[in-house]
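Student: My questions will all concern the structure given below.
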Amino acid sequence: MTTDSVTQGVAHSVNGRLPELDFENRPSGAKLGIFDLPKLEVSVAPFTLAHIRVPGGVTTAEDHHEVREIWLVQSGSGILTLDGVRSRVRAGDTLYYESYRRHQLHNDGDSPVEIVSIWWRP
């Protein structure tokens with residue numbers, strides 16, 4: 001972790017870098033790491049920032065929620081199903097989901113799909 005101190009579980013950034021994530025294993029096999037910005041000594045952000053890692057051959061659980069969401073696909077490619085419509089997504093793509101849109105990603109390759117996800121309440 002790139003920090004100068006950790007006090008009561010709060011990381012203090014030395015050089016603007018956030019602490020390394022602890023990824024949570026999801027039932028689908030995908031991994032989710034959430035940057036908990038409000039717990040850091042930085043301005044409280046009006047959004048949540050996360051890193052999603054989908055290993056090869058894994059399909060995420062279908063998701064839909066009140067929050068709006070943007071995905072920035074960093075690496076890999078796969079098949080996105082958005083409200084029942086399938087399309088290929090790949091590194092460099094930016095995706096936006098309005099509230100309650102059903103979305104699911106299948107990694108049909110061998111390399112992980114890495115996604116930066118940002119979500120916020122409407």
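Backbone N, Cα and C define each Cβ position, glycine as well.
What Swiss-Prot records for this protein is below:
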BINDING   Asp63, His65, Glu69, His103  Zn(2+) binding site
MUTAGEN   Arg26 to Ala  No impact on hydrazine bond formation
MUTAGEN   Ser28 to Ala  No impact on hydrazine bond formation
MUTAGEN   Leu32 to Ala  No impact on hydrazine bond formation
MUTAGEN   Asp63 to Ala  Failure to catalyze hydrazine bond formation. No impact on zinc-binding ability
MUTAGEN   His65 to Ala  Failure to catalyze hydrazine bond formation. Loss of zinc-binding ability
MUTAGEN   Glu69 to Ala  Failure to catalyze hydrazine bond formation. No impact on zinc-binding ability
MUTAGEN   His103 to Ala  Failure to catalyze hydrazine bond formation. Loss of zinc-binding ability
Student: What subset of the mutagenesis positions Arg26, Ser28, Glu69, His103 lies within 10 angstroms of Asp63 (mutagenesis position), using C-alpha positions?
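Tutor: Cα within 10 Å of Asp63 (mutagenesis position): His103.
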Student: I need the CA-to-CA distance for Ser28 (mutagenesis position) versus His103 (mutagenesis position), whole Å please.
Tutor: 14
Student: Quick one: pull the CA-CA distance for Arg26 (mutagenesis position) versus Glu69 (mutagenesis position), whole Å only.
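Tutor: Here the two Cα atoms lie 19 Å apart.
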Student: So how many other Cβ atoms are close to Ser28 (mutagenesis position), meaning within 10 Å of its Cβ?
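Tutor: A 10 Å sphere around the Cβ of Ser28 (mutagenesis position) contains 18 other Cβ atoms.
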Student: How long is the line from the C-alpha of His65 (mutagenesis position) to the C-alpha of His103 (mutagenesis position), rounded to the nearest angstrom?
Tutor: 10
Student: Reduce the DSSP letter at His103 (mutagenesis position) to three states and note it down.
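Tutor: DSSP call for His103 (mutagenesis position): strand.
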Student: Which of the three DSSP-derived classes (helix, strand, coil) applies to Glu69 (mutagenesis position)?
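Tutor: Where Glu69 (mutagenesis position) sits, the three-state DSSP reduction gives strand.
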Student: Under a three-state reading of DSSP, tell me whether Ser28 (mutagenesis position) is helix, strand or coil.
Tutor: coil
Student: Would you mind checking how many other C-beta atoms are within 10 angstroms of the C-beta on Leu32 (mutagenesis position)?
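Tutor: That number is 18.
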Student: Determine the most Cβ-crowded residue among the mutagenesis positions Asp63, Glu69, using a 10 Å radius around each Cβ and all protein chains in the structure.
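Tutor: Max Cβ neighbours within 10 Å, all protein chains included: Glu69.
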Student: In three-state terms from DSSP, label Asp63 (mutagenesis position) for me.
Tutor: strand
